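**Q** Before anything else, here's the structure in question.
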Amino acid sequence: MELATRYQIPKEVADIFNAPSDDEEFVGFRDDVPMETLSSEESCDSFDSLESGKQQDVRFHSKYFTEELRRIFIEDTDSETEDFAGFTQSDLNGKTNPEVMVVESDLSDDGKASLVSEEEEDEEEDKATPRRSRSRRSSIGLRVAFQFPTKKLANKPDKNSSSEQLFSSARLQNEKKTILERKKDCRQVIQREDSTSESEDDSRDESQESSDALLKRTMNIKENKAMLAQLLAELNSMPDFFPVRTPTSASRKKTVRRAFSEGQITRRMNPTRSARPPEKFALENFTVSAAKFAEEFYSFRRRKTIGGKCREYRRRHRISSFRPVEDITEEDLENVAITVRDKIYDKVLGNTCHQCRQKTIDTKTVCRNQGCCGVRGQFCGPCLRNRYGEDVRSALLDPDWVCPPCRGICNCSYCRKRDGRCATGILIHLAKFYGYDNVKEYLESLQKELVEDN
């Protein structure tokens with residue numbers, strides 16, 4: 001409910017408004033025209049017309065103009081240096097002013113908050129200004145509050161203009177804020193409803209698709225079963241084209257093989273291989289002495305006739321491999337390897353053993369036969385002892401020592417393959433098991449047994 005009351009301004013208040021100010025003269029308000037609609041230029045023109053006409057009946061249009069406000073304008077301050085201490089608690093609560101209470105009740109909470117914030121801003125500005133300006137403002141009274149702005153400040157609103165402008169602007173701001181908040185709430189509600197509806201639609205579509213897929217699957221299964229039944233019926237109706245075999249073998253059960261036999265478990269033997277020795281393993285085809293065999297063998301190698309003429313055998317590395325007994329030193333004898341661990345392998349500086357074909361730097365035997373050459377007469381300590389039962393040191397110090405290949409008793413893989421026999425492999429452990437010291441004696445015993453059996 002708006003208050004539309006008009007009060008006739010007394011002469012004292014009119015004198016206050018008609019008194020000249022610092023910058024320009026204030027001649028009063030124009031009758032029946034609100035101050036909000038007047039600009040700075042129009043207000044000046046209206047004041048000139050009022051001054052020329054000397055209108056005494058000046059009316060102040062404000063619904064908030066009360067007796068207390070009129071008394072404040074009439075009373076004069078005691079001194080120019082006195083400051084305004086503010087309103088009392090009763091004035092703020094509105095107990096003595098029922099009209100102000102009505103206006104405050106019309107305002108909403110947002111309007112009251114805006115008014116309080118504006119009052120705080122005014123207090124901060126007053127604190128920021130120096131004391132002289134404040135004393136001057138208090139000495140003039142409230143006449144400065146109703147001064148019209150100049151042409152430069154025409155667009156800027158005056159904070160101390162009137163209470164009507166203050167309340168109207170506060171109401172407009174509050175209405176705008178409430179409208180914006182309502183719009184935002186409506187948009188949020190609409191968005192939530194749209195999202196929920198979309199999610200519900202998606203879930204419905206997914207459930208419908210899944211149900212459709214299940215229905216199609218069941219229909220396909222039924223159709224396939226019906227088709228298979230029809231095909232089987234057609235096949236059964238035509239036995240001439242597709243004869244049905246009687247399951248004779250299905251009735252017979254296969255005999256289950258047992259993993260272990262009930263009798264005594266026999267030792268598992270390795271399968272026969274081509275590398276294993278034949279039946280006549282160590283049997284020699286001749287029964288001559290070793291010396292005669294060696295003589296015949298070397299004479300055969302030296303006799304390579306071409307047109308009835310003999311050709312001498314070319315000797316290779318004869319000078320480098322032959323060492324007389326006088327050249328053997330104590331260092332050479334100490335360098336002889338007794339076991340396999342004493343052998344040091346060296347592919348650059350080492351020399352090769354005829355039996356094991358390993359290139360080591362230990363001292364090896366030297367064959368004193370004039371027809372022996374190269375690696376043929378070189379045997380290391382372990383090979384000469386295990387395979388033939390001889391010692392390398394005694395062989396080096398013997399000027400008449402001849403290597404096993406020259407004697408025709410070599411049992412290495414190359415020599416046995418050349419003679420048409422298979423390789424023996426590692427037989428030293430088997431020979432020691434049967435009570436022999438070397439492989440040569442074990443092979444000779446086998447040969448004697450075979451000869452005796454024949």
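Note: Cβ is positioned from N, Cα and C throughout, glycine not excepted.
Nope, none of those substitutions made it into this model, it's the original residues.
Quoted from Swiss-Prot, the note on the mutagenesis of Ile16 to Ala is: Significant loss of interaction with PSIP1; when associated with A-17. Complete loss of interaction with PSIP1; when associated with A-17, A-72 and A-73. Record note (Swiss-Prot), mutagenesis Phe17 to Ala: Significant loss of interaction with PSIP1; when associated with A-16. Complete loss of interaction with PSIP1; when associated with A-16, A-72 and A-73. The unchanged residue is displayed. One entry in Swiss-Prot concerns the mutagenesis experiment Ser21 to Asp. Its note says: Phosphomimetic mutant. Increased interaction with PSIP1; when associated with D-77, D-79 and D-81. Under the heading of mutagenesis, Swiss-Prot lists Ile72 to Ala and annotates it as follows: Significant loss of interaction with PSIP1; when associated with A-73. Complete loss of interaction with PSIP1; when associated with A-16, A-17 and A-73. Record note (Swiss-Prot), mutagenesis Phe73 to Ala: Significant loss of interaction with PSIP1; when associated with A-72. Complete loss of interaction with PSIP1; when associated with A-16, A-17 and A-72. The unchanged residue is displayed. Record note (Swiss-Prot), mutagenesis Thr77 to Asp: Phosphomimetic mutant. Increased interaction with PSIP1; when associated with D-21, D-79 and D-81. The unchanged residue is displayed. According to Swiss-Prot, the mutagenesis experiment Ser79 to Asp carries the annotation: Phosphomimetic mutant. Increased interaction with PSIP1; when associated with D-21, D-77 and D-81. In Swiss-Prot, a published mutagenesis experiment is listed as Thr81 to Asp, annotated Phosphomimetic mutant. Increased interaction with PSIP1; when associated with D-21, D-77 and D-79.
I would like each feature placed in context: is it buried or exposed, what are its neighbours, and how far apart are things?
**A** Within 10 Å of the C-beta atom of Ile72 (mutagenesis position) sit 11 other C-beta atoms, taking all shown protein chains into account. In the three-state DSSP scheme, Ile72 (mutagenesis position) falls into the helix class.
The 10 Å shell around the Cβ of Phe73 (mutagenesis position) contains 18 further Cβ atoms across the protein chains shown.
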